[in-house]
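A.B. asks: Below: one structure in structure tokens.
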Amino acid sequence: MVVTLGYWDIRGLAHAIRLLLEYTETPYQERRYKAGPAPDFDPSDWTNEKEKLGLDFPNLPYLIDGDVKLTQSNAILRYIARKHNMCGETEVEKQRVDVLENHLMDLRMAFARLCYSPDFEKLKPAYLEQLPGKLRQLSRFLGSRSWFVGDKLTFVDFLAYDVLDQQRMFVPDCPELQGNLSQFLQRFEALEKISAYMRSGRFMKAPIFWYTALWNNKKE
């Protein structure tokens, strides 16, 4: 059965989901909702449908898989991952998954708040000042492992790739994105299914954010 992923026509919160669908070879189709032109960016392409899909909490992204209808990006990731035993196996692995999942969301939201803020240029120096420390924490958490939980991929690696790739785009010369974090990014991009997806016309690297953001709000 083909699942349907619904989201705006941007990278955003759907990026890790798309990567996981591709990696697991899950048959899927996308409903990419488009905003109207500036300055209003009319969202009616989505709002006209949102109450008609049978979602408990109508929002984007959503995933429809037969009778299963989910919103919340991490709930969607976990649903896909459970089908493929990618949520950690031991209790310690599951703990690492849970901690990193929530920590990465904190990092993602802090970056989004910066990029959507009208004071972007004023706030950017403080963000850049604290970023190296955050990346060093992730580097220590990864350690010498191949993946963030151990030797086997879990869904948090897809989240981590997305978050780290955004920072790499934002600060290309960041020293803290070298070493094991750089190796992690390269290792992830070298995965056969991921590499093929990134070379395909389906892949969307940008825009990361909605059109009102002050950074990375346009297609490349």
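Numbering starts at 1 and runs along the chain as displayed.
Each Cβ is built from the backbone N, Cα and C atoms, and glycine gets one as well.
Just so you know, the substitutions we noted aren't modelled in this structure.
Copying in the features that Swiss-Prot gives for the protein in this structure:
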- 2-88: domain 'GST N-terminal' (DOMAIN)
- TYR7, TRP8, PRO43, SER44, ASP45, TRP46, LYS50, ASN59, LEU60, GLN72, SER73: glutathione binding site (BINDING)
- 90-208: domain 'GST C-terminal' (DOMAIN)
- ARG108 to Glu: Reduced affinity for glutathione (MUTAGEN)
- ARG108 to Leu: Reduced catalytic activity (MUTAGEN)
- TYR116: substrate binding site (BINDING)
- TRP210 to Phe: Reduced affinity for glutathione (MUTAGEN)
- TRP210 to His, Ile or Pro: Reduced catalytic activity (MUTAGEN)
A.B. asks: Does anything in the same chain, at least 6 positions from LEU60 (glutathione binding site), have a Cβ under 8 Å from its Cβ, and if so what?
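C.D. replies: Sequence-distant Cβ neighbours: GLY6, TYR7, TRP8, LEU13, TYR33, TRP46, THR71.
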A.B. asks: Compare the Cα of LYS50 (glutathione binding site) against each of the recorded positions ARG108, TYR116, TRP210 and report the nearest.
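C.D. replies: With Cα distances computed to LYS50 (glutathione binding site), the winner among ARG108, TYR116, TRP210 is TRP210.
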A.B. asks: For ARG108 (mutagenesis position), which residues in the same chain are close in space, meaning a Cβ under 8 Å from its Cβ, but six or more apart along the sequence?
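C.D. replies: Set apart from ARG108 (mutagenesis position) by at least 6 residues yet with Cβ under 8 Å, we have ASP162, VAL163, GLN166.
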A.B. asks: Can you tell which of TYR7, TYR116, TRP210 has the most other C-beta atoms within 10 Å, given these are the recorded positions?
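C.D. replies: In terms of Cβ crowding, the pick is TYR7.
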A.B. asks: According to DSSP, folded down to helix, strand and coil, what is the residue listed as 'substrate binding site'?
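C.D. replies: Helix, per DSSP.
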A.B. asks: Could you tell me the C-alpha distance between TRP210 (mutagenesis position) and TYR116 (substrate binding site) in angstrom, no decimals?
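C.D. replies: For TRP210 (mutagenesis position) versus TYR116 (substrate binding site), the Cα atoms are 9 Å apart.
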A.B. asks: I need the CA-to-CA distance for ASP45 (glutathione binding site) versus TYR116 (substrate binding site), whole Å please.
C.D. replies: 22
A.B. asks: Measuring Cα to Cα, how far is SER73 (glutathione binding site) from the residue listed as 'substrate binding site' in Å?
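C.D. replies: Just about 20 Å between their Cα atoms.
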A.B. asks: Work out how many Å separate PRO43 (glutathione binding site) and TYR116 (substrate binding site) at their Cα atoms, rounded off.
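C.D. replies: If we compare the Cα positions of PRO43 (glutathione binding site) and TYR116 (substrate binding site), the gap is 17 Å.
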A.B. asks: Mean pLDDT over the domain 'GST N-terminal' (2-88): what is the value?
C.D. replies: 98
A.B. asks: When DSSP is mapped onto helix/strand/coil, what comes out for ASP45 (glutathione binding site)?
C.D. replies: helix
A.B. asks: When secondary structure is assigned with DSSP, how many helix, strand and coil residues does the domain 'GST C-terminal' (90-208) contain?
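C.D. replies: Its residues divide into 86 helix, 0 strand, 33 coil.
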A.B. asks: These are the binding-site residues: PRO43, ASP45, SER73. Which one scores highest on other Cβ atoms within 10 Å?
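C.D. replies: Ranked by Cβ atoms within 10 Å, first place goes to SER73.
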